[in-house]
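Read the structure below first, then the notes.
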Amino acid sequence: MIHPEQVADMLRPTTSTTSSHVPGPVPTVVPTPTEYQTLGETGHRTLWVTFALMVLSSGIFALLSWNVPTSKRLFHVITTLITVVASLSYFAMATGHATTFNCDTAWDHHKHVPDTSHQVCRQVFWGRYVDWALTTPLLLLELCLLAGVDGAHTLMAIVADVIMVLCGLFAALGEGGNTAQKWGWYTIGCFSYLFVIWHVALHGSRTVTAKGRGVSRLFTGLAVFALLLWTAYPIIWGIAGGARRTNVDTEILIYTVLDLLAKPVFGFWLLLSHRAMPETNIDLPGYWSHGLATEGRIRIGEED
C-alpha cells in the first residue's frame with residue numbers, strides 16, 4: 001500500500017541535473033567592398049606639370065630649328081614630334097581620358113568562417129603606352145641616324161621596340177587573376193628589349209666609328225643614357241603595375257621623371273650637340289626640302 005504522501009511526491013515535477021548544450025550564433029562576415037587604387041592629388045598635379053613641361057620643350061625645340069635650313073632639320077623635327085606626342089599623352093592622362101581599371105581578386109582569411117574575397121581595382125593609364133609606342137621608335141630612329149645604322153637593323157630595332165611596348169600594354173590590361181598571362185607578356189617584352197639593345201648598341205657602336213671620334217662619343221653617351229633609362233621602365237612596371245607594391249601616385253612620379261629624362265633632356269642634349277658638330281648633319285634635299293614644285297616641269301630647248 002502506497003502512502004498518500006508518496007503519491008504526492010511522485011506527482012511533483014522533478015528538475016533535471018543534466019544541462020544540454022545550446023549552440024551559439026554563427027559569426028557573420030561582412031563582405032569587403034571593392035578596393036580602388038587611384039591617383040591622388042599629388043599624382044594629378046604631377047601629370048599637369050609634366051604636360052606643361054612637355055609643351056614648353058616642344059616650343060623650344062621648334063625655336064631651335066628656326067634658323068636651320070629645312071634640309072638639315074631632320075633631328076629637330078623628330079625631337080619636336082616626340083615631345084608633342086608626349087604632351088598629348090599627358091594631357092589625356094591628366095584629364096582622365098586615357099585611363100581604365102584593371103581588377104584582381106584578393107582573398108581575406110578568417111579563423112572560424114570560410115575565407116572571403118574582394119576585388120582590388122588599380123588605375124591603369126593606357127595613354128602612357130600609346131605615347132611609348134609612338135615616341136620610342138622615334139628615339140631609336142634618332143640614335144640609328146646619328147650612328148649611321150643601316151635601314152634593315154633600324155627597322156628591326158623599331159619593330160622589336162613596338163612589340164616590347166605592346167606586350168607591356170597587354171600585361172597591364174590583361175586578366176588580373178591570370179598571373180601566367182600577365183608575367184608571360186612581361187617576359188616577351190623583356191626579350192624584345194634585348195633585341196633593341198642588340199640592333200642599336202652593338203651595330204651602332206660599329207658603324208659610328210666611321211663618322212669620327214666626336215660623333216662616336218656623342219652616340220655612346222646618348223645610347224648609354226637612353227638604354228639605361230629604358231631598362232628602368234620594365235623594372236618599375238614589375239614593382240608597380242605588376243606586383244602592385246607601390247601606390248599609383250608613386251608610380252606616376254617615377255614614370256614622369258623617366259619620361260622627362262628620356263624625352264626633353266635627351267632632346268636638348270642631342271640638338272645642342274648637333275648644332276656644335278657639323279659632321280652630324282643629315283642633308284635631305286628634294287621632296288623633304290622643296291616638295292614637288294620642281295617635279296614634272298617641261299624644259300624647252302634641252303635635248304632628251
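For all residues, glycine too, the Cβ spot is worked out from N, Cα and C.
None of the noted substitutions appears here; every position holds its original residue.
In this structure, Asp131 (mutagenesis position) is part of a helix by DSSP. A simple way to gauge crowding: the CB of Asp131 (mutagenesis position) has 25 other CB atoms within 10 angstroms, across all the protein chains here. According to Swiss-Prot, the mutagenesis experiment Asp131 to Glu carries the following note: Changes in photocycle indicate that this residue is involved in reprotonation of the Schiff-base.
Summarising the environment of Glu142 (mutagenesis position), the number of other Cβ atoms within 10 Å of its Cβ, over all protein chains shown, is 22. According to Swiss-Prot, the mutagenesis experiment Glu142 to Gln carries the annotation: Little change in photocycle, indicating that this residue is not involved in reprotonation of the Schiff-base.
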Asp131 (mutagenesis position) and Glu142 (mutagenesis position), distance between Cα atoms, whole Å: 17
